[in-house]
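Enquirer: One structure, pasted below without further comment.
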Amino acid sequence: MAAADAEQAVLAKQETKQDCCMKTELLREDTPMAADEGSTEKQEGETPMAADGETNGSCEKSGDPSHLNAPKHTQENTRASPQEGTNRVSRVAENGVSERDTEVGKQNHVTADDFMQTSVIGSNGYFLNKPALQGQPLRTPNILTSSLPGHAAKTLPGGASKCRTLSALPQTPTTAPTVPGEGSADTEDRKPTASGTDVRVHRARKTMPKSILGLHAASKDHREVQDHKEPKEDINRNISECGRQQLLPTFPALHQSLPQNQCYMATTKSQTACLPFVLAAAVSRKKKRRMGTYSLVPKKKTKVLKQRTVIEMFKSITHSTVGAKGEKALDDSALHVNGESLEMDSEDEDSDELEDDEDHGAEQAAAFPTEDSRTSKESMSETDRAAKMDGDSEEEQESPDTGEDEDGGDESDLSSESSIKKKFLKRRGKTDSPWIKPARKRRRRSRKKPSSMLGSEACKSSPGSMEQAALGDSAGYMEVSLDSLDLRVRGILSSQTENEGLASGPDVLGTDGLQEVPLCSCRMETPKSREISTLANNQCMATESVDHELGRCTNSVVKYELMRPSNKAPLLVLCEDHRGRMVKHQCCPGCGYFCTAGNFMECQPESSISHRFHKDCASRVNNASYCPHCGEEASKAKEVTIAKADTTSTVTLAPGQEKSLAAEGRADTTTGSIAGAPEDERSQSTAPQAPECFDPAGPAGLVRPTSGLSQGPGKETLESALIALDSEKPKKLRFHPKQLYFSARQGELQKVLLMLVDGIDPNFKMEHQSKRSPLHAAAEAGHVDICHMLVQAGANIDTCSEDQRTPLMEAAENNHLDAVKYLIKAGAQVDPKDAEGSTCLHLAAKKGHYDVVQYLLSNGQMDVNCQDDGGWTPMIWATEYKHVELVKLLLSKGSDINIRDNEENICLHWAAFSGCVDIAEILLAAKCDLHAVNIHGDSPLHIAARENRYDCVVLFLSRDSDVTLKNKEGETPLQCASLSSQVWSALQMSKALRDSAPDKPVAVEKTVSRDIARGYERIPIPCVNAVDSELCPTNYKYVSQNCVTSPMNIDRNITHLQYCVCVDDCSSSTCMCGQLSMRCWYDKDGRLLPEFNMAEPPLIFECNHACSCWRNCRNRVVQNGLRARLQLYRTQDMGWGVRSLQDIPLGTFVCEYVGELISDSEADVREEDSYLFDLDNKDGEVYCIDARFYGNVSRFINHHCEPNLVPVRVFMSHQDLRFPRIAFFSTRLIQAGEQLGFDYGERFWDVKGKLFSCRCGSSKCRHSSAALAQRQASAAQEPQENGLPDTSSAAAADPL
């Protein structure tokens, strides 16, 4: 199949070039080329013009009138050559290299030998007049360089052998079409046409530095590289095919892969952030009571939440207590009524009636099952029981007898008579949920009907009715149902008092004594339940008991049929491992935990069968213990110790949830209750379905951290509220959804719980509270327990208010560290922004909450330099509000103090505004720019004087702040101060001292431009001059990206790009872009790895817009633009230079060499060659970047013989190997204030070395005047020694 795919890929490449196999071909063609950077490049060119009086090739005159007045050359008025037409027909390979015919010459460039052309417009805007009968060159050469035989250019590192030799360069301007693959066209094909023609001028070009090792690599035959291509083809093809397969995963339906509340969150996160007003309009069309409501059941209509969900979910956070709670006699249905998986269908009629009730401003209270024997026997009288049975029987008889199955497979819980009755009523065609009874429906029932007595008392008086009620559920099991057995046993084991009553009534139990002992249902299987399967979040719900510690299984689920060890335990979705262990009776029916490791009882009715259970979970009937699996006497069982199992796949529960296991015998039925209070508490605290079924906010596989609820009064209050719900029947209250918001804000835990039980939507938003949710209110007040309750009940943890505030923002702004920790651990996003662009870090920094800021930064997901809509960073907010310790913290975390806001103020401006001299000193010690001016021309001294901040004024004056600097209004700091104030006096004195010493002229650094990039860079680049009166250079156009003035035919076809399909940060070895670069060369901070070869830098292929990774992946650095603080300044002897305003670590991206993309032939006719950078193409046409007329700050970077920058070829938006982007990375630690420099290359100095010398000042300078003189002396001495070989011997023989 792989061979067939490869053959099909090759065929598709030959025919259509648009098949997905183009990715495979591109990998096969590009990878060897990326590794072949050291191969020999054929370069050609002509002798260039010299620099205009500046040194190191980066300095020119302030203006160039000839260029400024020249007409611009546009693409529209360019006439294509015949070769260009051929090139359009030729095929372009996926790697960007043209696969044109070998006879095709250079395209899109003016040939120098065409004397029939009388007038041509060059790409630089000049008219190129060429008389047909004259042999003049296209440009009049400068007198200084007319006789220079070299062609200088800045070059890339790793190819010293690629520079053109002076002896091979032609002396005529005539050229012939270049034949690719046949060597240098200029050196072989150019032939003189007349002996009297002028000598062509070769242009100076900056190049990549060449190493000695590069000479050997460059000298290798190209065929050797091609030999290595073959074994890589199959590997690359497989990699590409795998990448394509990863692009087409089979995703399940959204409602099947996530609970509906998760789907709600997943969609509303992005929608809320992008279209807040559209969402608000859409939501407002609903009734106010229905705003934001959603169900926990996928693909269901909106409905109120059910009572059983809230009780069930809080079983994971309540903990058992020892003492009086054990005295309560609670029936086992306390767990099963709320733990079963009842699917309440919301019919249209039901939804309409509920909406009508909501429009009147009230929610229906949840009707607690009256027949539920959770009510303690001590507090419930027989009269109350009779009344309850009458009411429930009335409801049963009123429902029509249809007997149809409605999702019967999902309703097969046999835990209690109450659940059977409810499902029986539902299957009878009852449209209303029996859990929530609208008041008007209850009012319709004006007369009572005979009751079938389906309750705990019905077990004693009417066994026939029990069997009838059980028939509806028995169909859900695949084996013979034990419904009637369970019901009889329930009647036997309901309570201690009932046991005594049952002993006196043998007529009920005497029919079948064997059914008195409950048997397990380990081998019974219940059909799938859509609700439980969805809320299980595709994870196993098993809880393991390992040495008295409980752990959660995190394995994925394959089969969704439900299982449980007994009717006391909830229905579970299990993984294959736990399904097999369930069938082997390794799950204790008493507590529902898997007996994994520790001390257990083991019953062996047969040699090949063993039943595991806890000693205290044995079934007890009439003071006799029995095996809860088979009913055999427990005395026959033996205690075994199972070795500790591998628990690496489990999640250990909170310490508070484990203490219930220390006394696992609390299920002892001799106390009169099959689910006594301790057993109920233990089940609630460790029930596996609670955290599984209520995980609405986190991604798949995220377990809600129940340990986030701290031990304290909130925990005790919650426990008491849950116990009250389980032991008593609360009054039928009618709550308005608005009450949930106020109760959450006031910390009324019990009321919040009751309202959630009643089904009030936890995402209800208050219209008059900026559409804030109860979670906003709880987070704002710091009620962690209520936050946990709301999140577990389905509250959207990232819900946004009208001003786009999230609950995490409210907690951070109000300094509730515990709430912040809980929300982040529960999955809240830390980087959303509110309507003003502020994150939670901005809000906390503004208020000075040190601990919150420290925790947010330690989380690792927060950007310490994030800016809001005003451009203000957390550092600026902390500075303005005088939070000194917070400023120190942010500075230690890497905060950039020179980031400018929208008005180009830096932190020092805001320190002057606030008047905090301590922060100002900290900022100045961190090398903050004291002379920075904002958009109004104000320096920090201006602002301090205007705000009358005397201490700051004195501090700035002591640091030599310019008191004479004028802003755009023409005001000096002295004029900004209040007349005769203390600040005015200090400024006046400073000015007088300066004026009193006119004989000591001090060079004052003046800011001649606040940003030479005019805002095109993310970080402004100021220009200063402290040497002379030269203004900021204006004889060029600043551009932040490469530009063209003539067609270059760069292959930007997105289908030709090789791309990755990474889901991580692209740091793994499987990233396709990293493989093209041999590996990802960036670390997590965006710096080059230490093993990066600075001498011969490899090609770097960054991730592009065709990749599936995120925009902030690790393999995107250069495309993020300028990040370092740079400054253009006037040097003493090298014209303009560039220096850093901050410390730049090793391997940091500094800037990119940006200019005009031109061809090699076009570079030969350019008059100014000081800004040419050779792109070092290996095959075919050679291209250059000319920063003379268009460029960025890198055009001012001077040469240095010990460079602190190295140029690297990088590919981003395209992968055309002819046009790499040149990125400068630091080769060592660059100190703040240090001048930047890179090695121009030998080719540049071969031409320019005769015009000027290098003045880098390095001890290893190779191109200084002294080094040049030494080389000339050595060169002159060698011929002399060769001409007189016997001079030394003759002198020795001379007696004189």
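The backbone N, Cα and C atoms fix where each Cβ goes, and this holds for glycine too.
In case it helps, Swiss-Prot gives these features for our protein:
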- C1060, C1073, C1103, C1107: Zn(2+) 2 binding site (BINDING)
- C1060, C1062, C1066, C1071: Zn(2+) 1 binding site (BINDING)
- C1201, C1254, C1256, C1261: Zn(2+) 4 binding site (BINDING)
- 1058-1121: domain 'Pre-SET' (DOMAIN)
- Y1153 to V: In LM7; does not prevent methyltransferase activity; when associated with F-1240 (MUTAGEN)
- C1201 to A: In LM4; does not prevent methyltransferase activity (MUTAGEN)
- Y1240 to F: In LM7; does not prevent methyltransferase activity; when associated with V-1153 (MUTAGEN)
Enquirer: Can you list, in sequence order, the residues of the same chain other than C1060, C1073, C1103, C1107 whose CB lies within 8 Å of the CB centroid of the Zn(2+) 2 site?
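Expert: Once C1060, C1073, C1103, C1107 are set aside, the remaining close residues are Y1059, C1062, C1066, C1071, M1072, G1074, F1101, E1102, N1104, A1106, S1108, C1109, C1113, N1115.
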Enquirer: Say you check the Cα of C1073 (Zn(2+) 2 binding site) against those of the recorded positions C1066, C1201, Y1240, C1261; which is nearest?
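Expert: Its closest listed neighbour, by Cα, is C1066.
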Enquirer: Restricting to the recorded positions Y1153, C1201, Y1240, C1254, C1256, C1261, which ones have a CA within 10 Å of the CA of C1103 (Zn(2+) 2 binding site)?
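Expert: Checking each Cα against C1103 (Zn(2+) 2 binding site), there are no hits.
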Enquirer: Which residue, out of the binding-site residues C1103, C1256, shows the minimum number of other Cβ atoms inside 10 Å of its Cβ in this structure?
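Expert: Checked C1103, C1256; of these binding-site residues, fewest Cβ neighbours within 10 Å: C1256.
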Enquirer: Where does C1062 (Zn(2+) 1 binding site) sit in the DSSP three-state scheme?
Expert: coil
Enquirer: Quick one: of the binding-site residues C1062, C1066, C1107, which has its CA closest to the CA of C1254 (Zn(2+) 4 binding site)?
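Expert: Its closest listed neighbour, by Cα, is C1066.
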Enquirer: Which one is it: of the recorded positions C1060, C1062, C1066, C1107, Y1153, whose Cα lies the shortest distance from the Cα of C1256 (Zn(2+) 4 binding site)?
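Expert: In terms of Cα distance, C1256 (Zn(2+) 4 binding site) lies closest to Y1153.
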Enquirer: Checking the contact step here: among the recorded positions C1062, Y1240, C1261, which have a Cα within 10 Å of the Cα of C1107 (Zn(2+) 2 binding site)?
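Expert: Near C1107 (Zn(2+) 2 binding site) by Cα: C1062.
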Enquirer: Sequence order is fine: just name those recorded positions in C1060, Y1153, C1201, Y1240, C1261 with a Cα within 10 angstroms of C1071 (Zn(2+) 1 binding site).
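Expert: Of C1060, Y1153, C1201, Y1240, C1261, within range: C1060.
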Enquirer: In this predicted model, what is the average pLDDT of the domain 'Pre-SET' (1058-1121)?
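Expert: Per the prediction, mean pLDDT sits at 91 for the domain 'Pre-SET' (1058-1121).
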Enquirer: Give me the Cα-Cα distance between Y1153 (mutagenesis position) and C1060 (Zn(2+) 2 binding site), rounded to a whole Å.
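Expert: Cα of Y1153 (mutagenesis position) to Cα of C1060 (Zn(2+) 2 binding site) measures 27 Å after rounding.
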Enquirer: Checking your reading of the structure: which of the recorded positions C1201, Y1240, C1261 lie inside a 10 Å Cα sphere centred on C1060 (Zn(2+) 2 binding site)?
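Expert: Hits: none.
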Enquirer: Could you check which of these binding-site residues, C1062, C1066, C1261, sit within 10 Å of C1201 (mutagenesis position), going Cα to Cα?
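Expert: Of C1062, C1066, C1261, within range: C1261.
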